[in-house]
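S.K.: Sending over a structure as structure tokens; questions will come in a sec.
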Amino acid sequence: MDQNLSGLDCLSEPDEKRWPDGKRKRKNSQCMGKSGMSGDSLVSLPSAGYIPSYLDKDEPCVVCSDKATGYHYRCITCEGCKGFFRRTIQKNLHPSYSCKYDGCCIIDKITRNQCQLCRFKKCIAVGMAMDLVLDDSKRVAKRKLIEENRQRRRKEEMIKTLQQRPEPSSEEWELIRIVTEAHRSTNAQGSHWKQRRKFLPEDIGQSPMASMPDGDKVDLEAFSEFTKIITPAITRVVDFAKKLPMFSELTCEDQIILLKGCCMEIMSLRAAVRYDPDSETLTLSGEMAVKREQLKNGGLGVVSDAIFDLGRSLAAFNLDDTEVALLQAVLLMSSDRTGLICTDKIEKCQETYLLAFEHYINHRKHNIPHFWPKLLMKVTDLRMIGACHASRFLHMKVECPTELFPPLFLEVFEDQEV
């Protein structure tokens, strides 16, 4: 090693030397021949790669004067010299390097591949540190450590972000309390719905079937059973709305439009959160457990599929009473319902509920990634269910006997925009 490095002092020697036959030896040595052409290309092509901000524009490599790419092994070098130095140390190649011209070749970006010994000696001379080159095991360990640190920083940033998310203010907590209580006092059977539900008999559907225009059949017996619970279900939605702050301040006309628009959406939500994966049923109005086909044949058709699918997806969210209540408030205060007068006021009301809702979600700290935007997508799903039901209702009204429709059911769902 010391022998190979003994010629370092001649790197700065300017004198030209002669061969024994008197011919001059050029400083830009051509001593490598074909055997030295491996490695970098003779001229490094310009690269559009990343250049650190601490480098000056076009700062040269201290070894070969090519364009530097960063601080490598304690020196500012190009990628070629960095790789050459690393390979030399990792594979312990320097003891085998030799120079045909007494170790005095000038190294630049054109000649750097022509003499490995002189290039390596210059790397050492300018200060490149051999001890900073890692062997394979150390390199793997370093990469593992870097990845572990990266994961740790991500986790710390996530925790910091969660801690920085605002939670409800005192005014919002009061609003949340009122909305939650409004839901609990108007939600049939409350948390005891599983114990108190009754399953619709599986043999229901033996009565004559009325044909629907879209090819589906309406089981009149099932339809009759559903209409028995629809009036109290609608009444509970109305009672919920009346208990909400800001709703009573709206005009009577706007209140009616909002209630008609959201009624099916809120009833669908209340049914969906009572989806039971074990029995594959929804519990309607807190008392009647029905299967998908029963609800479908009872008049809802494809709307039944949408409500059941919503129930299955909501099961993963593990919503509490407050989250269900705030979802209902957001659905109620939809300023895009046709015919509204005070749209700006209603929009501000919805924004107030949405902000309190978001802050409450921050407080709950769910483990589901992007919980808040995913939950808001359920509002869109419920709006679609409401629109599909409005279309379905027109068919039901034509095909089913009028006497089967409760007056409140007709009052709420007639004249809805499809």
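Heads up, residue numbers simply count up from 1 along the chain you see.
Positions of Cβ are set from backbone N, Cα and C atoms, glycine also.
Heads up, this one's the original sequence, none of the swaps are in it.
So Swiss-Prot lists these for the protein:
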type	residues	note
MUTAGEN	VAL133 to Asp	In TR-alpha V; severe reduction in DNA binding and transcriptional activation
MUTAGEN	ASN149 to Asp	In TR-alpha VII; abolishes DNA binding and reduces transcriptional activation
DOMAIN	171-415	domain 'NR LBD'
MUTAGEN	ARG392 to Cys	In TR-alpha II; 3-fold reduction in triiodothyronine (T3)-binding activity
S.K.: Taking the Cα atoms as reference points, how far is VAL133 (mutagenesis position) from ASN149 (mutagenesis position) in Å?
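M.R.: Counting only the Cα atoms, the answer is 21 Å.
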S.K.: Do you know offhand how many angstrom separate ASN149 (mutagenesis position) and ARG392 (mutagenesis position) by C-alpha?
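M.R.: Distance between the two Cα atoms comes out at 57 Å.
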S.K.: Validating a neighbour-count step here. Other CB atoms within 10 A of the CB of ARG392 (mutagenesis position): how many?
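M.R.: A 10 Å sphere around the Cβ of ARG392 (mutagenesis position) contains 22 other Cβ atoms.
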S.K.: Across the whole of the domain 'NR LBD' (171-415), what does the mean pLDDT come to? Round it, please.
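M.R.: Computed over the domain 'NR LBD' (171-415), the mean pLDDT is 88 on the 0 to 100 scale.
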S.K.: CB neighbours of ASN149 (mutagenesis position) within 10 A?
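M.R.: Taking every protein chain into account, the count is 10.
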